[in-house]
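Enquirer: Following this message is one structure expressed as structure tokens.
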Amino acid sequence: MSLPMLQVALDNQTMDSAYETTRLIAEEVDIIEVGTILCVGEGVRAVRDLKALYPHKIVLADAKIADAGKILSRMCFEANADWVTVICCADINTAKGALDVAKEFNGDVQIELTGYWTWEQAQQWRDAGIGQVVYHRSRDAQAAGVAWGEADITAIKRLSDMGFKVTVTGGLALEDLPLFKGIPIHVFIAGRSIRDAASPVEAARQFKRSIAELWG
């Protein structure tokens, strides 16, 4: 089982704020996510600028595309994104359109599982050639005190068994990682737990050490 990668979510409102994080920890992570908040705040230039600074890193545009899949994904890929996200409630043709464009750029598409989705949809994504999903505990659910539970673990295992590469996100803390031991997680996303730490560098390194210990 390969080691899960570590992704930092830049849900900053400005590039200046995002740079404060990347200057510290870009070299400690595998994937740099231009979060939805930053995508809205700064547009695709955020993707272009971060990829220019860190060409050796995977840069994800968390656009959460809901419609106009080909147009919006092309905007992201032309800004040199490696991956883009499509929201789970989008029509299957939106996901297919985004994937068609991704292939032109040797990129990839992730389905963001935020909110309601079904296993029938999951099979449609697989049948369409989608290989990545993001299992997401929403920001608002976290604020309401919703913790990771057995239902989450069961769903993640089932997605993995279907052949998806699963990314896990949603207020992920270091102490949550053992919950997922034994599952071939593709990526763990940490946002505030790294960005807001007293030492973001050490927080990122602790995540990497824990991942190596649990999956090594």
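In case you wondered, yes, glycine gets a Cβ from its N, Cα and C as well.
No noted substitution is present; original residues retained.
Per Swiss-Prot, the features are:
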- D11, R192: substrate binding site (BINDING)
- E33 to K: Loss of activity (MUTAGEN)
- E33, D62: Mg(2+) binding site (BINDING)
- D67 to A: 5% of wild-type activity (MUTAGEN)
- E112 to A: 0.5% of wild-type activity (MUTAGEN)
- H136 to A: 5% of wild-type activity (MUTAGEN)
- R139 to V: 17% of wild-type activity (MUTAGEN)
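Context for these features, please: burial, neighbours, distances.
Expert: Reduced to three states, the DSSP call for R192 (substrate binding site) is helix.
Secondary structure from DSSP puts E33 (mutagenesis position) in a beta strand. Around E33 (mutagenesis position), the same-chain residues six or more apart in sequence whose CB sits under 8 Å from its CB are Q7, V8, A9, L10, V59, L60, D62, I189, listed in sequence order.
Within 10 Å of the C-beta atom of D62 (Mg(2+) binding site) sit 27 other C-beta atoms, taking all shown protein chains into account.
For D67 (mutagenesis position), other Cβ atoms within 10 Å of its Cβ number 13.
Secondary structure from DSSP puts E112 (mutagenesis position) in a beta strand. The Cβ of E112 (mutagenesis position) has D62, K64, T85, V86, I87, C88, V133, V134, H136 as same-chain neighbours under 8 Å, each 6 or more residues away in sequence.
Over all protein chains present, the Cβ of H136 (mutagenesis position) has 20 other Cβ atoms lying within 10 Å.
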Enquirer: Looking only at C-alpha atoms, tell me how far D11 (substrate binding site) is from D67 (mutagenesis position), rounded to the nearest Å.
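Expert: Distance (Cα to Cα, whole Å): 22 Å.
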Enquirer: Helix, strand or coil at D62 (Mg(2+) binding site), per DSSP?
Expert: strand
Enquirer: I'd like to know which of these binding-site residues, D11, R192, is least surrounded, judged by other CB atoms within 10 A.
Expert: R192
Enquirer: According to DSSP, folded down to helix, strand and coil, what is D67 (mutagenesis position)?
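Expert: SS state of D67 (mutagenesis position) = coil.
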